[in-house]
Each structure stands twice: as C-alpha cells, then as structure tokens.
Amino acid sequence: MSLIGGGSDCAAGSNPLAQFTKHTQHDTSLQQSMRNGEFQQGNQRMMRNESTMSPMERQQMDQFMQQQNNPAFNFQPMQHELNVMQQNMNAPQQVANNSWNQEFRMKDPMVANAPSAQVQTPVQSTNWAQDFQQAGPEVQHHAQQHQHPILSVPGVRAGIYGGGRLMGGSMMNRAAQMQQQNPAQAQTSEQSQTQWEDQFKDIESMLNSKTQEPKTKQQEQNTFEQVWDDIQVSYADVELTNDQFQAQWEKDFAQYAEGRLNYGEYKYEEKNQFRNDPDAYEIGMRLMESGAKLSEAGLAFEAAVQQDPKHVDAWLKLGEVQTQNEKESDGIAALEKCLELDPTNLAALMTLAISYINDGYDNAAYATLERWIETKYPDIASRARSSNPDLDGGDRIEQNKRVTELFMKAAQLSPDVASMDADVQTGLGVLFYSMEEFDKTIDCFKAAIEVEPDKALNWNRLGAALANYNKPEEAVEAYSRALQLNPNFVRARYNLGVSFINMGRYKEAVEHLLTGISLHEVEGVDASEMSSNQGLQNNALVETLKRAFLGMNRRDLVDKVYPGMGLAQFRKMFDF
C-alpha cells in the first residue's frame with residue numbers, strides 16, 4: 001500500500017514521477033492519434049466496469065484514500081540520476097555529430113552549402129515546435145519545400161548521378177570512428193587523412209604518367225604510319241592515266257546500266273509491208289518529213305535494221321520514233337542497240353537518258369548524261385574524272401549533283417542565246433526534273449525553246465514540267481503547241497489527254513486519247529492482226545481512256561475498251 005502513496009501526493013503537481021513523465025513526453029500527439037481508437041475503447045470499458053464494484057471493494061478503497069500519515073515514495077534522487085545520465089549521453093553525441101558534419105562539409109563541396117542534417121535528441125525535440133514557430137515564415141516555407149526529403153538530400157543525388165562517394169564503405173566506417181573521438185582528435189585525424197590522400201594522389205599520378213608514356217609513343221608511330229599510307233594512296237591516284245580514268249568510268253557506267261531493266265533484243269512486228277523494200281530507211285525518213293503516222297515510219301525503220309543490223313542511223317531513228325509514239329520499251333531497246341554500235345552518238349545518249357528517267361531508272365540516266373558530257377565536252381569531263389573518278393557509290397542524290405555540276409559548267413561556256421547549246425539546257429532540265437525541281441526544269445526547257453522554237457519535243461517537255469508544277473492550263477498550251485508542230489506526236493496527245501482528265505474535261509481527253517490510239521493503226525493492217533507486242537505498247541493509252549470514260553460516268557463504254565479494239569464504234573460519239 002505504501003508504494004502507491006496517498007492523499008495529495010498522488011497529484012501531478014506534487015508527484016515527481018508524474019512530472020518526469022510530462023517532461024520526457026512533451027508532444028506525443030502523433031503516437032496518440034495512432035492509438036486513438038484503442039484509447040477511447042479503454043475509457044468505455046472503465047466506465048462500464050465502475051458500476052460493477054462490490055460494497056466490500058468500495059469500503060477498502062475508502063480506507064486507502066483516508067490514509068494521511070504514510071510517507072510517499074521520494075522520486076527526487078531517481079530524477080537527478082536520470083537527468084545526469086541523459087546529459088552524459090547527449091552531449092558527446094551532439095559534439096561528435098557536429099564535428100563530423102562540419103568536417104564532411106569541408107571535404108565535399110557538393111554538400112558544403114547543404115542544410116545540416118542533425119540528429120534530434122529528446123532534449124532538442126522538447127522545444128522544436130516552439131522554435132519552429134519563432135523562426136519566421138522563411139524557415140516554415142523551407143520546411144514545406146522538403147516534404148519529400150529523399151528527393152532533396154544532396155548526397156543521394158550525388159550517389160545516383162555523380163561519383164557515388166556516399167555509397168562507399170570506407171566513408172561510413174570513418175564516420176563511426178569519429179563518433180568515438182573528441183573534437184581535437186577528430187581534427188588531428190582529419191589533417192593526417194588529408195596529407196595521406198594528397199601523397200597517394202601524387203604517387204598515382206606518377207604511375208599513370210609512366211604507364212601512358214609507351215602508349216603515347218605507340219600512338220605517334222601509328223599516326224605516322226597512317227599519314228604515310230595516305231600519302232602513298234594519294235600518289236597512286238595521281239599516277240592514274242587518262243586511259244585508266246576512262247576504264248574506271250566505263251566500269252561504273254556498266255554498273256549503273258545493269259541496275260535497270262534488261263530490255264533485251266528489239267521485238268519486230270510480224271506484218272511489215274516494208275520488209276523487202278531495199279529503200280526502207282529512206283522511206284521512213286520521207287514518212288517522218290511528210291507528217292505520216294509514226295507507226296508507219298517505225299515499220300520502215302524496222303525493215304531497215306533487219307536488212308542491215310549495223311545501220312546506226314536506222315537504229316537511232318527507230319528509237320526516236322518509238323519513244324515519240326508512246327512505245328518506250330521498244331524505243332529504249334533500239335537506242336541501246338544504236339549505242340552498242342556507236343557509243344558516242346549524242347542524239348541517242350540524250351534520248352536514252354530521257355527514256356530512263358521516264359521509266360524510273362535515274363542512276364542509269366545520270367551515267368548516260370555524263371557519257372554525253374564526256375563526248376561533247378571532253379575537257380569538262382576530264383577535269384571531273386581527275387578529281388573524282390567514281391560515280392559516287394550509287395547514291396542517287398550525290399550522282400545527280402555531280403552530273404548537274406558538269407552540265408552547269410558546260411552551260412557557262414555559252415551563256416548567250418545566240419551561242420547557247422539547247423541540248424545542254426535539255427540535259428539540265430532532265431536532271432532537275434528527276435529531283436522534282438520543276439521551277440528550274442521549266443526555266444531550262446524554256447531556254448531550249450528559245451534556241452529551237454520549232455522543235456515539238458521541246459514543247460512537250462515543257463508541258464510535262466508545267467503539269468507536274470500544278471499549272472495544267474499552261475501545260476495544255478505547251479502540248480497544243482507541240483501538236484501544232486507535229487500532229488502525229490502520240491506522246492504529246494497522251495500527255496494532253498491526261499491533263500484534260502486532271503482538269504475534269506473528260507470529253508476532250510477521250511478525243512485526244514482515241515486519236516492517239518488511231519495513230520497506231522497502220523493502213524492495210526487490221527488492228528486484230530497486230531502482234532501481242534504492239535497491243536502491250538498501247539496499254540497506257542487504253543487504260544487512260546478507261547479512266548476518262550469513268551469520269552464521264554459512261555461505264556457502258558469502259559467494257560468496249562481493250563488493246564486492238566475497233567475504233568469505228570466510237571466515231572459517232574466523239575470527234576477524232
């Protein structure tokens with residue numbers, strides 16, 4: 001009973017144990033809030049149990065409360081001892097923490113300006129809330145910004161993005177040792193540690209210099225050998241003769257020529273009224289001069305090359321006629337045969353390059369245009385080969401740039417219209433056309449027209465450039481001019497028909513396309529008797545005619561369109 005005490009000694013103001021408990025538990029709101037439910041349940045249980053106390057128990061409790069003379073237990077010595085123990089524990093730890101924190105900031109500049117992360121002891125935490133309120137709004141704002149301290153500790157970021165010094169075990173062990181030292185010993189140890197680290201860095205630097213010295217000599221030797229090898233290669237390139245440059249160019253040209261479709265041998269028409277005529281070539285020339293159908297002139301030239309397979313001019317004219325007659329494959333096969341017999345034929349080279357562009361074989365076209373420059377302007381080509389004998393590894397853009405520069409140099413030789421080379425302007429226009437630089441293409445083709453205004457081919461090329469440049473009205477004018485100069489120019493009619501379709505003028509498109517197909521007919525030969533090769537060559541015209549009928553909503557006429565069809569059925573509806 002004496003251990004419990006009695007009377008007023010149980011009050012908090014006079015009970016030393018109660019005062020000690022208040023002192024060490026200044027702010028326990030966080031812990032209490034976590035146990036709030038349990039605390040309330042305990043009170044409820046106490047209130048329920050109070051009504052069940054027996055009369056005997058109540059009498060004993062009254063007797064206990066009436067004891068006034070029993071001395072209370074003296075807690076003053078215990079409180080004094082506890083205070084001494086607490087001060088002895090906190091003071092060295094705080095000194096050690098402050099000393100290590102200051103030393104660490106001096107060693108690491110990344111945390112030199114960081115806020116101190118001090119350990120809060122029970123004594124410090126007693127007045128923390130009061131100190132925080134007195135610190136002012138700046139400190140409170142700073143604390144609010146660090147609600148997620150793991151993202152704002154400089155040491156953590158350095159470990160992730162920097163050298164990771166806080167991740168090493170030696171630093172942690174050193175901190176543990178300094179907690180056991182007094183401030184003077186910590187300072188002495190720090191000075192010794194700093195001197196030792198400086199000496200270690202000096203030794204390490206000296207060893208690294210010794211290790212890197214052989215590498216430096218080896219690198220100098222390797223660099224010298226590389227420079228010497230480069231000199232030898234450059235000297236070998238300079239020693240190449242013009243014949244060797246020519247051989248290299250021929251090799252590259254063959255490479256690009258092999259990259260396009262192999263058109264094979266020329267396929268002749270089975271029915272040809274000129275086959276046994278000894279003057280087939282002259283007949284073909286007269287037909288072209290008189291404005292006859294290109295198909296008839298083509299048959300005459302076919303007969304000429306069949307009679308004399310080495311007739312270069314006949315192969316050239318056959319190729320030109322077939323390309324103008326919208327028979328690209330036959331035209332390319334004839335032109336390639338012409339160049340096989342005469343590799344320097346300028347007309348064949350230019351026409352073949354344009355045909356390659358039409359069929360999408362750009363690199364083959366560039367190589368052919370370079371051959372054209374090499375033939376007509378050998379000085380320009382020779383200087384270009386000396387600086388770069390390759391055709392630049394098949395890169396389409398670089399190859400176009402290289403050949404364009406050659407043609408630009410050739411154009412600079414005769415800037416005046418009176419002395420201008422129309423073929424140079426045509427070649428430049430083709431190069432720009434392949435890169436879809438249609439504004440430059442138009443300028444080049446217009447320049448060629450200034451030199452040769454009566455050449456239907458120039459007007460047709462200008463029309464194609466204008467159409468691709470989204471100028472259909474001007475394109476129609478150019479195509480119309482080409483047809484005025486050569487009414488049997490099938491390609492110009494085909495292009496004109498396409499332009500009318502794009503403009504929504506379907507009836508006019510149909511009439512020009514039907515005219516083009518009719519120009520493929522040969523007098524005395526039924527369309528159904530034409531060879532399969534002839535029918536395939538009409539395919540572009542036929543398919544475009546179907547599109548025009550669909551635009552007119554004449555599906556009844558679409559089924560009547562096929563290669564070798566009779567054209568009489570359309571003459572009552574269309575003027576051609």
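A Cβ is built for glycine as well, from the same backbone N, Cα and C atoms used for every other residue.
At each noted position, the model has the original residue.
For the mutagenesis result Cys10 to Ser, the note given in Swiss-Prot is Completely abolishes the formation of internal disulfide bond and leads to defects in importing peroxisomal PTS1 cargo.
In the three-state DSSP classification, Cys338 (mutagenesis position) falls within a helix. Quoted from Swiss-Prot, the note attached to the mutagenesis of Cys338 to Ser states: Completely abolishes the formation of internal disulfide bond and leads to defects in importing peroxisomal PTS1 cargo; when associated with S-444.
In the three-state DSSP reading, Cys444 (mutagenesis position) counts as helix. Annotation for Cys444 (mutagenesis position): spatial neighbours Gln425, Thr426, Leu428, Gly429, Phe432, criterion Cβ-Cβ under 8 Å with sequence separation of six or more. According to Swiss-Prot, the mutagenesis experiment Cys444 to Ser carries the following note: Completely abolishes the formation of internal disulfide bond and leads to defects in importing peroxisomal PTS1 cargo; when associated with S-338.
Counting every protein chain shown, the number of other Cβ atoms lying within 10 Å of the Cβ of Cys338 (mutagenesis position) is 27.
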